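K.L.:
A natural variant is reported in Swiss-Prot for this position, K35 to E, and the note states: In allele NKG2-F*02, allele NKG2-F*04 and allele NKG2-F*05. Looking at Swiss-Prot, you'll find the natural variant R70 to K noted as follows: In allele NKG2-F*02, allele NKG2-F*04 and allele NKG2-F*05. According to Swiss-Prot, the natural variant H119 to R carries this note: In allele NKG2-F*02. The annotation that Swiss-Prot gives for the naturally occurring variant T126 to I reads: In allele NKG2-F*04 and allele NKG2-F*05. Quoted from Swiss-Prot, the note attached to the natural variant Q151 to R states: In allele NKG2-F*02, allele NKG2-F*03, allele NKG2-F*04 and allele NKG2-F*05.
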Amino acid sequence: MNKQRGTYSEVSLAQDPKRQQRKLKGNKSSISGTKQEIFQVELNLQNASSDHQGNDKTYHCKGLLPPPERLTAEVLGIICIVLMATVLKTIVLIPCIGVLEQNNFSLNRRMQKACDCGHCPEEWITYSNSCYYIGKERRTWEEGVCWPVLQRTLICFL
């Protein structure tokens, strides 16, 4: 829209408005009436269609970013928000992890002191801090009941 020209005219008529006619500057027809306001704009739009098709860098809204720059700004904004969330999460979680590690270490120590059981003898199986023996020898029932007492253990009936 390179060439724009506007003409503003106000027509005030005398007491007999039906008879008065006045020609406006730049207008070839006469107008009659009590009071009329006329706004004439002549636009020279010779290159208007070619301006919109060929010139993609001209934007009429100055407050908005063009699509490629806007997309880039949105992506960078999202990346910034994700990075800030990660940093904040790290700042909050690092002290918590340290406290949990200390608690875990002290709990393991207390369990080792409370359990204070030695290793199981050879051919015995450890399960849940207990030792189990599965014998392959043939014994009578009385021998099978007496054998754990001799070993200072308890018998488990299955």
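Each residue, glycine too, has its Cβ placed from N, Cα and C.
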K.L.:
Where the distance is taken from Cα to Cα, which of the variant positions H119, T126, Q151 turns out closest to R70 (variant position)?
P.N.:
T126
K.L.:
For a quick check of packing: other C-beta atoms within 10 Å of the C-beta of R70 (variant position), how many?
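P.N.:
R70 (variant position): 11 neighbouring Cβ atoms within 10 Å.
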K.L.:
Expressed to the nearest Å, what is the distance separating H119 (variant position) and T126 (variant position) at their Cα atoms?
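P.N.:
Taking the Cα atoms only, H119 (variant position) lies 8 Å from T126 (variant position).
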K.L.:
Work out the three-state DSSP category of T126 (variant position).
P.N.:
strand
K.L.:
Using DSSP reduced to three states, classify Q151 (variant position) as helix, strand or coil.
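P.N.:
It is coil.
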K.L.:
Ranking the variant positions H119, T126, Q151 by other Cβ atoms within 10 Å, which is at the bottom?
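P.N.:
Counting other Cβ atoms within 10 Å of each of the variant positions H119, T126, Q151, the minimum falls on H119.
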K.L.:
In angstrom units, rounded to an integer, how far apart are the Cα atoms of Q151 (variant position) and T126 (variant position)?
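P.N.:
Per the Cα atoms, Q151 (variant position) and T126 (variant position) stand 16 Å apart.
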